[in-house]
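Since the structure comes first, as structure tokens, the remarks are kept for the end.
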Amino acid sequence: MTNAKILVAHISESDADEAIRKIKKVNEKSGPFDLIIIFSNSYDENFELNTDGLPQLILLSCDKANNSKSKKINENVTLLHNMGTYKLANGITLSYFIYPDDTLQGEKKSILDEFGKSEDQVDILLTKEWGLSISERCGRLSGSEVVDELAKKLQARYHFAFSDEINFYELEPFQWERERLSRFLNIPKYGSGKKWAYAFNMPIGDNELKDEPEPPNLIANPYNSVVTNSNKRPLETETENSFDGDKQVLANREKNENKKIRTILPSSCHFCFSNPNLEDHMIISIGKLVYLTTAKGPLSVPKGDMDISGHCLIIPIEHIPKLDPSKNAELTQSILAYEASLVKMNYIKFDMCTIVFEIQSERSIHFHKQVIPVPKYLVLKFCSALDRQVHFNNEKFTRNAKLEFQCYDSHSSKQYVDVINNQSNNYLQFTVYETPEADPKIYLATFNASETIDLQFGRRVLAFLLNLPRRVKWNSSTCLQTKQQETIEAEKFQKAYRTYDISLTEN
């Protein structure tokens, strides 16, 4: 059997020299490799890498201004741009399209045209983003239907992605209809503290199917099956337990209304105390029924007298996907009490208004609210920011549920109470507090559980309002904090909140 020995790594230009030195050591110790593939968010072809002593290198970079699909940098380094198919001398075929998530949908036609005419049997698929099917299987909210379509067409033996820069992930192998085995992996960036380089042997030639035995941990093809349980290898990271609201909700992205809801047990839920991986260093306050935590990858940033981001989550201790105010009156009041205490702190201590965002859906995993401080001079522009994002959602992203927000004058509005007490309703809601004394304005849009919703919608609206466009994604390098930074943030938040902490006065 003929094997190709391959190494896949993820580096940035700032750490390139150090990472290449380590790759050389790996090549000396565990190689020599036949091929090294390197992911990078950006790569300047004029940037020099000392690749002496290394085998053939493939560098991948997304540069839409560059229309070339490949370019030879030197004798053993090839730069691949944007998307295309590249065949090596040993017969290995690579297909790649490395556009980021925010441009994938717009490039869908060109991507499908590019690969739709190809009859090549692809060995390795290289993308920036994950496919939607595998993302949903893993409880992630990011994921692209475009990646799904190409993965199903190309049926590569290995699929590598690199959009998650901090987590190594390896899905158990699965099989296509023609008996070809496939594996999916996410490679984090060098410096993440996780496995940033992955080595493997791949049979090449006509005997690949015959030479590769069926692995004992073979799973159902994630592109063909509906996930109803969590049969996955966990992310190798302490940040798997993410205190970011958007990561805890699953939307139904299929038109099939009979699709089963994915069940997450409390022991595996990111927000449940029974989860042994709970990131308790981020907890601010624990009440009888509710607790308060800082947000993973906060949207807002310190401003003026506020030396914390102020972005926090109100979470029921009980594992409930959706809150029913008509049946959970005590819990509802406890959540609103925490909400009011934060509004008071933001206004009195930091001269800030407050906006609260929530998703009530039967397909959620663990209900919670996100609370974000907003400067007074910006809160009056909220409606404009909301209207803008609604327009994009309804007109540009045609697969999303069409959102139409209704405004209510208070929590006691009869029309509002009727909506939230009707458990058949699923909805997105913003609650805007200008002052602690005045009733808030509530903006609510209902949707059908079978419809696709943008789980980042609330964050997009507020990122635009706060003029923080680079902080839309909680897991971007701009937003993520180290564990030490998260601990310091929580300690500062606790200190600021102490005077307003309702858990200190609860019976």
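Just so you know, glycine gets a Cβ as well, placed from its N, Cα and C.
Swiss-Prot lists Cys269 to Ala among its mutagenesis entries, and the accompanying note reads: Causes accumulation of pre-mRNA splicing intermediates. The secondary structure of Cys269 (mutagenesis position), as reduced to three states from DSSP, is coil rather than helix or strand.
In Swiss-Prot, a published mutagenesis experiment is listed as Cys272 to Ala, annotated Causes accumulation of pre-mRNA splicing intermediates.
What Swiss-Prot notes for the published mutagenesis of His366 to Ala is this: Causes accumulation of pre-mRNA splicing intermediates. DSSP assigns His366 (mutagenesis position) to coil in the three-state reduction, placing it in neither a helix nor a strand. Cβ contacts within 10 Å of His366 (mutagenesis position), excluding its own Cβ and spanning all protein chains shown: 20.
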Cβ packing number for Cys269 (mutagenesis position), 10 Å threshold: 19
For Cys272 (mutagenesis position), the number of other Cβ atoms found within 10 Å of its own Cβ: 20
Alpha-carbon spacing, Cys269 (mutagenesis position) to His366 (mutagenesis position), which is rounded to whole Å: 8
